[in-house]
Amino acid sequence: MNPEYDYLFKLLLIGDSGVGKSCLLLRFSDDSYVESYISTIGVDFKIRTVEQDGKTIKLQIWDTAGQERFRTITSSYYRGAHGIIIVYDVTDEESFNNVKQWLSEIDRYASDNVNKLLVGNKSDLTENRAIPYETAKAFADEIGIPFMETSAKDATNVEQAFMAMSASIKERMASQPAGNNARPPTVQIRGQPVAQKNGCCST
């Protein structure tokens, strides 16, 4: 067990290109926002350590490229994820319609019990809204996953989204048999014995 934290959770941000995944990550990890962004190439990640219920939780958050040409690269990152956040743009109907495709990617590549959260980003752009809150909420309820709208620009619900995901993973871990949690991280992320060497360079 690492004395610096009680749990390490690997989170994955997925969704169409341009929906604001990188902006959400930047807002949560660094509390900053940039108006112009450069599309993520392959994958990027940031780490933030949080306190929840008296436990120290290290969140390793992976930001994936939304473009089709990177799909093969990013699909390999699903396997070790404890939680996956599916992001769409509330002003972009196509990005919402494609959520089903992203969910099928999760079914194909991620572990069966992975925690999921649907996030509608750019909620600050009220005049350009294409997807009503009620529509997305009904869809999320139908498939049985939590839903939240966020704005990386004005920081609305960004902290809450990541903390809610962390709490749901922690709750799931607590209900599992002892030893089957996120400590140490090499077990969860790589599926290899702790003593295994050179297994964490790509995580």
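Positions of Cβ are set from backbone N, Cα and C atoms, glycine also.
Of all the Cβ atoms in the protein chains shown, 21 others lie within 10 Å of the Cβ of Ser123 (GTP binding site). For 15-23, 33-40, 63-67, 121-124, 151-153, the entry in Swiss-Prot reads GTP binding site, with the evidence type similarity to another entry.
Around Asn121 (mutagenesis position), the same-chain residues at least 6 positions away in sequence with a Cβ under 8 Å from its Cβ are Val19, Gly20, Lys21, Cys23, Leu24, Val87, Tyr88, Asp89, Val90, Glu149, Thr150, Ser151, Ala152. Listed in Swiss-Prot as a mutagenesis experiment, Asn121 to Ile is described as follows: Inhibits trafficking between the ER and Golgi.
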In this structure, which of the binding-site residues Gly15, Val19, Cys23, Lys153 has the fewest other Cβ atoms within 10 Å of its Cβ?
Lys153
